[in-house]
Structure formats: C-alpha cells, structure tokens
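So the structure is just underneath, and the comments pick up after that.
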Amino acid sequence: MALATGAKYYHSCINCGGINTDTRNEKGLPCEVCLPFEDGDVLKGLKLNNSLKGYEKYWNLNQQYKEFEEFFFSKINKKPTGYQRFWAKRLLLSKSFTLVAPTGVGKTTFGLISALWIAKKGGKVALVFPTVSLVEQAAKRLIEFSKEDEDVNILFYTSSLKKKEREKFEKNFSEGNYDILVISSQFISKRKEQLSQKVFDLVFVDDVDAVLKSSKNIDTLLNMIGISQKAIDSTLDNLKKGNNSDKIQIEEKAPKGRLIVSSATAKPKGIKPLLFRELLGFEIGRFTTSARNITNVRIKEKSLEKLLYIINLLKDGILLFVPTEEEGKEIANYLEEHGVKLGKTWEDFEKSFEKFKEGSLQLLCGIYSYYGKLVRGIDLPLRIKFAVFWGTPSFKFSTKLENAPRFILERNFQDYLENNPKLKAYFKDLQRLSTEKLRKSVEKYISPETWEKLIQKNFPTTKFDKEKNLIVIPDVYTYIQASGRTSRIFGTSLTKGISILFEEDDSLFELLKARLLYLTEEEWTEEGEIEHLVKEAEETRKAISTDSSSKDMKSRMIIVESPTKAQTISKFLEKSSTRRYGSLMVHESITQEGILLLTASKGHLYDLETKTGLHGVEINDGRFIPYYNSIKRCSSCGAQFTDELPRCPYCNSDKIDDKKKILEALRDIAMEVDEVIIATDPDVEGEKIGWDISQYIKPVNKNVQRIEMHEITKFGFDKAIRNRRNCDVNLVKSQIVRRIEDRWVGFELSLRLQKNFQNSNLSAGRVQSTVLGWILEKEIEHSKSKKTVTQFTLDNGFKFEVDGKIDVDEVEVEIVEEKEQALSPLPPFNTPSLLTAASQQFKLPVQQIMEILQTLFELGFITYHRTDSTRISSTGQKIARSYLEKIGKITLLSEREWGKEGAHEAIRPVKPISPEELSEFITEKIAAYLSPMHIKVYSLIFNRFMASQMTSPVVINQKILIKNGSFQVEREVPVKLQEEGWNIFNPITVYTPFEEKKYSVVSKRTYTTHTVPLFTQASLIEEMQKRNIGRPSTYAKIVDILFKRKYIIEDVYKRLRTTALGRKVYSYLSERYMNYINEETTRQLEKLMESVETGEKDYQSVLKNLYEELNEILIKN
C-alpha cells in the first residue's frame, strides 16, 4: 500500500518552494522540475540540474551540525546531549534564545564550546558571567579547551588583574584584539559606552538575573549584537503606547549577532525585558516544570508524638511546613528536645541552609506561604526527599458583608442579578465597579438573610465556618509548589518525592484533594506505605550518577489545531518560555523526556484550489490528482480562498493572511528538533490536517508521528505519547474523497442554482439538500395531521390529555395495579443525543452547542465531543467510582461499559469534578473561565455520565384508569421512590399516590395539535443519525448552512420551517438532479467513504465513479 496519496501541494518543494507531490515530500525529495530523478545524492543532483536553491539551507544546517558535533566531541570527549543538540541547531540557524533546562545538563559547557566554534569561524564572542570567580573559571576552561586552537585569542577581565595585566587588557579591549571576551555582569554595567560601540557575533549570558538587575544592561546587550539604540527606543516607545513594533524599519531591528541567555529564576519585571520578545522573538524564560513523581500521604492524627514518629521514619532530607512562626517554634522545640537536628527559616536561615545542604541537619522548618523561603527559594534535587505539612495550607476569607473580598461580593451579586432582569440590565459589567461601589450595591439590594443563603449556595465546595463568619479554601498552589521541592529533574532523571499532610479535618482534606486532582492528577495513599516509599525515594537518588546527563534526551515539537488547546497543554506541562516564529506562538516546556515545543496550526492549512483541472482536481491518464494550495483569508472582509491571487476576489483588498506563513514557520521549527508529533483532533479532518503538515515537514525532519488526544489532560497526553503512530493514509484518502465529492457535486449544483436564481449566496450539496427535503416533507405531513385535544388538570395537580373537545368537571380514578419497577439509566451522551438534549433544555442552536463543546474539550473538561459512541472506558468508570466515593454514595455504583471497544468514547467528564466544584475552581482561578452556559452544558454531561454508572432506582408505579362517561384513559404514574440510584443526579418526578375516588377538574384547555410534529434542530440531528446521513463532525454544520442560506427558519416554538426560497431551491434540484440528492444515494456514498477509511476500497476507483456521475450533471447543463 502506498504511503502517500499522490496529491500535489503548492509551496511544498523544499528547494524551489513550488508544487510538489506528497509522495516526493514523504521521501524528502524536491519536485520533479528541480530534480527529475529520485535516485542518487539530492545536493549533487540539484547542482547538476543547475537548480539548487532553498535545499542548500537545510543541507548546510546538517553539515554544520555534523562539524559542530565533531568539534564538541574533540573538546570534552562526549557528544552533545539532547538539550545541547537542540541549542546547537538554534545557534547554527543564527537564532537568539533562552537556555531553559534543569541543573546538570551542561548549559555553561555549551556556551564555552559555542564561543570557541564561533571564534574558529572568524567571529567575535562575549561571554558574560555573574561573578569574578566564574569569569576566572570560564577563562581557565576556555584556555584548556583551546590548547590546539592557537589562533583563538581569549581576553578576560576581573578586578584581581595586576596593573600591567589590566593595562594590556584595556589596550586589547579598546582595539578589539580578541576573539572571545569573558566578562562579568558588573563589567556590562560599568562599560556600557564602550560595549555599545562593539558588535559581537554571539553574546552568551550565563546568569541573566544578574544582568537584569539594571534595565540599562538590556540596551547594552542589544547594542552588542548590532541593534541600534534608535530601534530600541522606538520599540520601547511603541510598547508603552501599545503599538505594533513591526512598524519599525526592518534594517534597524535586525540583529547582526545572536544573544543566548540562561533562564531566569524569577519572572523578569518591568517593560524593558519585553524588548527581547519584540526585537529577538523570545521571552526570558524560567526553568519551571510540571514533572512530578510525588506520592501524597494523609495522616489524620495530628499530634507532636505522631509527627516525631514520622520524622524518625523519614530520617533525613525533610522540609517541614508550618502555618505560623509561633506554632513553628513550639514544634521545632519539641523535635529538638527529642534529638532531631533542624534549622529554621526565621533564625539564621543561610547558615542552617548550608548545614542542611552538607547533611549535618536532617530537617528545615519554615512557614507555608507561596513566597516562603522553603516553598520557592531552594532547589536541592538529591538532598530534599520529603515534605511534611502541619495542617493544610489555606486561605480564610470573611463572609461578613463589610469585610468580604471582591470575589465573594461579585459571585453572590452576579447570582442575585440572574433572578432580577431589570437590575441585571443596569449592572451590565460588574468588573468596572470598584470594590467599594460593588459592596455598597450589594448592601443596598441584598438582605442579610439572602446574603447568607447566597454564601451557602455559591460556595458549596468550601469549608464554611458559620461561627467565625469565614470560608476556608485550601491553598493548593502553595501545597503543589512546596511539595514540588521533593521531586525535581536533575540532569536527565526525575527524583521521587513524598508529601505527608497532617490534617484532622475531613472536609478540608477533601477540598484540597479535589483541587490537587484537578491540577496534577495525583492520588493519595495510606500511612502504611511510607516505609516502602522512603526506600523508593532513596533508590531514585542512588540511580542518579554523576554522568546522568549522558542519557539522550529528545527535543520535540507538538502541533495541535487550536491555540486554546496549546494553552491548556502548556498549563499542565508548565511552560518555561514563549517564543515567536513568524505568526506562530511557541510554548517551550521541560519534561522528564526532554524539551517540548508546543504550537497550533490554527485549523486546516491547505484546501483544494479551484482553477486547476476540474475544480482543483487534475485528471491524468485515468488518475485523479488533487491540487492543494494554502488557505488565504482576507483581513478586510473575512473571505477564504485558495487560489494564488494578489487581491481578495470578493472585496479586492490586498490585506491577505496566507497560511503559507504558518507552514514555513512549522518547517523552520522542525529543523531545530529531533522529532515532530502531530496532535490534531482525533477524527478524519484532524488526520488530514496532520497529513498536510507531515508531508510538508518530512523533507527537513523524517521523524514525524501522529498522536490522538481524546481528552486534553495530563493523563490523556501521556497516554497519547505512549501510543504514537504514523498518519493513517486511508483516513486521509477518505477525507480527500469527501472533499472532492463536496467540491464536484456541490460546486456544479451550486453554480446552476446561482445562475438560475441570480443569487451568488445559494449553495447545494448531497447531504444539505437531502436534509432540506426532509424538512419540507415533514411540513407537508404536519399540515395533514391536525387533531383536537383537551388537556385536564385534576385537583391533585395531575395533568392528562384526551382526544377531542370534551367538557367534564370531574373524573373517576380506578387503580388497576401497583408494582415495583427498576428504572434503567440512559446511556451516556454521544454527539447526536447531547445536541438533542442541550438544544431542548437550553433552547440553543446546535452550532452554538458544538462551539461550547469544543471549548469544554479544548480546555480539558470533557472527552472528544464528535462521536457516535456511548462506550465508557475503564478510565471513565474509575472517574465515576472516585466521585461516588467522595460523596459517600459508593454503594450506588454500577459500572457499565455501554458499548464495544472503538476509537472514541462517549462524551464524559475527564475528572471527578462536579459542576459546583468547577464553578468554585473558576472563582479561585484554578480553572479557566467558563460562561454560565458552559457550566450548564458541562452539568448536563456530568449528570448523564454519573447516572449511566449507577444502580437503577426502584419506584412504585400505579397503573390507573381515568374515566368519565365520554372517555377513559390509562396511565402509569410513579408514586413512591423505593430505592435511590441514578436519580440523585437526574431526579425523577414522583406524584402523590392516587386513591380510588372521584377527582375534580380544576382546569381544562381545548386546542388543535398535530400528530406529526415538525422538526426542531435537535430532532433533525436525531433523524440524521437514525437514517445514517452525515457524521458527528458535520451534523451541526449541515443545519447551520441551511440557516445561513436562508432555506429554513425557526418559528416562535423553535420548530424548523422551510422558506419560500428553500422550497424553490429544493423544487429546482429535485426536478433536475434527484438522483444526486436523494437519501439512498447519499447513504450509499457515506458507506463508500467508510470503505475507503477502512482500506476496503481504493480511493481512486471511488473518485472514478464520482466523476462518471458528475459527467451526467455536466451533460444536463
């Protein structure tokens, strides 16, 4: 089977940038024009053909890297590590960047050898170190490395130089008699005028924190790589005004050299550090990582005796976190009295830290605040093994109106406004109100009784202390930061850590547990495991040898579809820096496996063009060759097109955003990394986007793989990475067939419609036209199905209907039987059933619901939302179990799979987090912001999923006969809940039991109805699934396009009706082209597409059949 489709892609030839086939791109070959033959050396072939162009850049990089690697090896007898390999490629591509990496991977070594490399090539280098001693050490190492490189002149300056040495330095420095200049951060500050006049090919800053202490140093560094002061001042001025720095002339901005800086330990402050982003395309990064290998243990008995027992069990390498200095002193005294050697952050900490570092102290004791000395300030991967918390770190907030913080005021007032529409219209944007004005408004409109109820309602997952008028919220970020000291990346290994929490309060512990699970997906274990865990922690540190950095690490680029998804992933991976590549933002993260660069393609990059062949498909010797061009979008009118045009074909604007720029940026990054992983959506469209990117990147990086993320969580990410694969070419071919069929039939039918109706907004397609026919047929059936009914309401509130116009004042009820019935749960949602339920419940258009689902998926709240499956995996079942355990309802668990193993699951929550908890997490800024409607849709999904994994509730049903002289009707009514089950999530309506007696009719209403209901958006999608027309990914789009073309409208009851235009269009199409828009033909075509997906049918033979069909349409013209 061919590993390519034979399609032709514009801009994809690695040499000329012209059209190339995906077949040749897969092989890493330029197009046939550049290289007519496939055999032999590519570079030689291009030279012989006199066609060498862009390929030379790629070839040069590979050659230069081989030379650099040999040079590197010659200096330290080791090849570059994965980190150093990645940095070297960036260096060779003349890029400026931040070195973001853990301790022990050779950042300084890389800087020194890079300096020698540049110097050997005739360039000038400045190396900047934070202290004089480090300058001397670096100079010494450089001299050692350069013994065989006699032509490299190394000049360094320290304050300890003797007078003659200083005079010699000054002469050589002023005259530029050096290849490598080694200086301190202080030298940068003092010699600004001189350094600003010099231009270096490379400036390497070993400790950027020291340089950033003075903002003037930033100007100096930028001057040193050839950026003019005018460009710096203009960029700074634009930053202050919020303007675009791209307006500055390119020649003024363009650096002549490269700037490489080490990562910062603290976030750079002020506006000046933003110059690096604006002028060099990178932000000063900090080494942060989400990589954690921590086991959490809760100990409920909170006594000093128990604490001492645990400390003696752990022995050494302990951080003890306490809530206050006062309590800390009491604990420290007790431990010292019992022989524990410890230091305290509030008492000669620097001395204690050094003693702890060298091993003469077992334990350091400090206060657990987010910026505490022990929480953030230390990094000793081999020394710190255990974190012990004396109580849960938490925030306490007053609930008294006069003292309540803003978030409580805002949350409660927002809720109050929901039930007061007029007031809500007045208070449109609470964000604009000052806190005091907000407080006064709350006091004015909300009574103390209502306020207390709102507190209880809106903060259900916090600990509420009614006596002290406080709510207590766990400080989960401090807990994560502090416990994270125990598990660090050192070199290329991740140490094991143990976090032990002493907490008596069950409710507070559960609150922390839920938040920790949401953010880190970590679980808790029992106290009995501690001894085993201690051994594990020791073993991971013993395994870390001094040459652990020799283990090869990979640099990888991961490409997702949307920036939102990229942002979500970067949060749980914890991005260390952000870099701009053209129009792409790239987040850089450090994981245990190496460096990850995360970016987004922003959807499809290629689509069929229209001009070549038959609507973008060339027919050559019986084969169909699609031509794909980059998607262009007009910035003025928003129109999309693919043809190579200098102006928008719709509004004539020359402001065109071409996705070719994204492709070029992705190829550029691919040259830097070891591997590329494509993580587009797990469906046919995602596969095609992945394929388009893959074939474009393959010429510069053959290591391209595909992953499917069915949930955007750390668990989903790790699982996907473990199951990497190649792109599925059958899925790609299936999408090609769908797109060509849509283009051929859709274009031809649309052109005929537009010509006949003189309306360029009209369109047609198999599925949309078939569905339009259903709506029209349903209207006809509906109009013929009128009947009269009377609705009665009895004096016990029960309602029922009877056919005909009937006028009675009382009825008699006879109880036929009473019986128990177990009510089975509904299956979890798939796309059609969820669209139906959400549309009915919230009265939203299905397209809007799909957008809400897309957001919930991309932000990591639900599984993939385009699915026909109702299957629940073992992971999903564990989520249900975990939540029921948390709320004390585990006896109601009844795990169900609901379907066979397949590519997708049902739509379900990805974590055991209730809608109420999620609302709390949003308020606490733990979770990304969601609108109230997003929460409602999530609640619908959560409740249906939980119900699907629970026991069936048992009800007592009464079968009753309601009769009168003119009618009798039978009804079955639940009158008692015998056993609870899934009803705790989806309540069951239970009626008051009937008695055998006469009931009065308290109201009656006679009206005309129809036995055949019109379609709603929800029922139409149900029908599409039932009749196998369309797919989960297209249901909502089909309905949406019928609205956009003004073929259908919704009446006041949200029912679908055809417009006069819709009826005329369908009449025209059905009279002339019924064979192409009838249901059976459309269904058979869906089956053909599926057979291409599975590899049963060759996509070329299917295209041939479609082409023959199209010819019939063309003949009918």
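Glycine is no exception: its Cβ is also placed from the backbone N, Cα and C atoms.
Where a substitution is noted, the model still shows the residue that was there originally.
Taken residue by residue with DSSP, Tyr864 (mutagenesis position) is part of neither helix nor strand, so it is coil. For Tyr864 (mutagenesis position), the same-chain residues that are 6 or more apart in sequence and have a Cβ closer than 8 Å to its Cβ are Asp681, Pro682, Asp683, His710, Glu711, Phe857, His904, Glu905, Ile907. Marked as active site, O-(5'-phospho-DNA)-tyrosine intermediate by Swiss-Prot: Tyr864.
Sequence annotations record features per position, and here Swiss-Prot assigns Zn(2+) 1 binding site to Cys13, Cys16, Cys31, Cys34 based on sequence analysis. Within its own chain, Cys13 (Zn(2+) 1 binding site) has Ile19, Asn20, Pro30, Cys31, Val33, Cys34 as residues 6 or more apart in sequence whose C-beta sits under 8 angstroms from its own.
Per Swiss-Prot, the feature ATP binding site maps to Gln84, Ala101, Pro102, Thr103, Gly104, Val105, Gly106, Lys107, Thr108; the stated evidence is sequence analysis. Gln84 (ATP binding site) has a Cβ environment of 26 other Cβ atoms inside 10 Å. Under the three-state DSSP scheme, Gln84 (ATP binding site) falls in the helix class.
What Swiss-Prot records for 88-284 is domain 'Helicase ATP-binding', and it gives sequence analysis as the kind of evidence.
For the mutagenesis of Tyr864 to Phe, Swiss-Prot gives this note: Loss of positive supercoiling activity, does not relax negative supercoils. The structure shown keeps the original residue.
The domain 'Helicase ATP-binding' (88-284) scores a mean pLDDT of 87 in the predicted structure. Counted within 10 Å of its Cβ, the other Cβ atoms near Pro102 (ATP binding site) come to 23, all protein chains included. Look at the Cβ of each of the binding-site residues Cys16, Cys31, Cys34, Gly104, Thr108 and count the other Cβ atoms within 10 Å; the largest number goes with Cys34. Same-chain neighbours of the Zn(2+) 1 site beyond Cys13, Cys16, Cys31, Cys34, judged by a C-beta within 8 angstroms of the site's C-beta center, are, in sequence order, Ile14, Asn15, Gly17, Gly18, Ile19, Asn20, Pro30, Glu32, Val33, Leu35, Ser51, Lys53. The maximal spread of the ATP binding site, taken as the longest Cα to Cα distance among Gln84, Ala101, Pro102, Thr103, Gly104, Val105, Gly106, Lys107, Thr108, is 13 Å.
There are 20 other Cβ atoms within 10 Å of the Cβ belonging to Gly106 (ATP binding site). Here the Cα atom of Gly106 (ATP binding site) is found 38 Å from that of Cys16 (Zn(2+) 1 binding site). Thr108 (ATP binding site) falls within a helix when secondary structure is assigned with DSSP.
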